[in-house]
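Presented below is the structure to which this report refers.
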Amino acid sequence: MIIETPSKVILFGEHAVVYGYRAISMAIDLTSTIEIKETQEDEIILNLNDLNKSLGLNLNEIKNINPNNFGDFKYCLCAIKNTLDYLNIEPKTGFKINISSKIPISCGLGSSASITIGTIKAVSGFYNKELKDDEIAKLGYMVEKEIQGKASITDTSTITYKGILEIKNNKFRKIKGEFEEFLKNCKFLIVYAEKRKKKTAELVNEVAKIENKDEIFKEIDKVIDEALKIKNKEDFGKLMTKNHELLKKLNISTPKLDRIVDIGNRFGFGAKLTGAGGGGCVIILVNEEKEKELLKELNKEDVRIFNCRMMN
């Protein structure tokens, strides 16, 4: 069995969402792939293909492990353990899980959540148990909480339900209709500009010290109001850029991110950083008439470029 799960971007509202305002997230087709197969050994074998790492655990060990002691395997192991517990299954046959991912790590695209959700789906499917989306999302959220100490529903819910979500106060609603149809026809670039210099928690703490942050968040919320009504790429791109300018006022951008956003504005419809900031990724709304020039300019920078579209 092979499971493919998306990653996610924040289109609007990062940081504001911490303070009870809205964020708009989108599942994208930068995916991770989880393959699960039965084996003849009494073992659970995990292969992280991109890191060229493997781990084997005896079947009776899995229930008693602390996943946090297993480094790069921790999300996958926690997802296996919690799914088996939830389904009340004592594994009797061994299985092997192969994990591959196109998603750059530690840059706000939900790489760990993608692997977590994929593993939950793979393990439940392996035992012919069909979990509902709300069960999968809840299990995924609990894995992230167990590993990270605290978590937001944004990554696990967006990756489970796909499409477009409006997140507020750790709850969400799925956005359908004209807005979803409009975004289906948009082509984006994710540009991994630079390694993040600070962790999300540090950036959130720094934003907390900004005196006029509430005014900035209210402006971001107005941008979301406008964006949800728009049906043309030019205006949507301008709102992405406006959101970026507001994020700059929170001091979470960097000169490199600003440079990539500027290229995205000149040769695309618009651009913004996505995620916590302090480095990481920029999302650009592609103007296909200028795409060659856009790629030419981006390739002068030391960046990684990923084509993506909404995944539903």
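Each Cβ is built from the backbone N, Cα and C atoms, and glycine gets one as well.
At each noted site, the model still has the original residue.
Taken from Swiss-Prot as is:
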type	residues	note
ACT_SITE	Asp155	active site, proton acceptor
BINDING	Pro104, Ile105, Ser106, Cys107, Gly108, Leu109, Gly110, Ser111, Ser112, Ala113, Ser114	ATP binding site
MUTAGEN	Arg196 to Gln	1900-fold decrease in catalytic efficiency
MUTAGEN	Arg196 to Lys	13.5-fold decrease in affinity for mevalonate, whereas only little effect on affinity for ATP and on reaction rate
MUTAGEN	Arg196 to Val	63-fold decrease in catalytic efficiency
MUTAGEN	Lys272 to Arg or Ala	13- to 26-fold decrease in catalytic efficiency. Still thermostable
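Other than Pro104, Ile105, Ser106, Cys107, Gly108, Leu109, Gly110, Ser111, Ser112, Ala113, Ser114, the residues of this chain whose Cβ falls within 8 Å of the Cβ centroid of the ATP site are, in sequence order, Ser7, Ile103, Asp155. According to DSSP, Ser112 (ATP binding site) is assigned to a helical segment.
Cα spacing between Gly108 (ATP binding site) and Asp155 (active site, proton acceptor): 9 Å, rounded to the nearest whole number. Closest in space to Arg196 (mutagenesis position), of the binding-site residues given as Ser106, Gly110, Ser114, is Ser106, taking the CA atom of each residue. Secondary structure from DSSP puts the residue listed as 'active site, proton acceptor' in a helix. It is Ser106, among the binding-site residues Ser106, Ser112, Ser114, whose Cβ has the fewest other Cβ atoms within 10 Å in the structure shown.
When each of the binding-site residues Pro104, Gly108, Gly110 is scored by how many other Cβ atoms sit within 10 Å of its Cβ, Pro104 comes out lowest. Secondary structure from DSSP puts Pro104 (ATP binding site) in coil.
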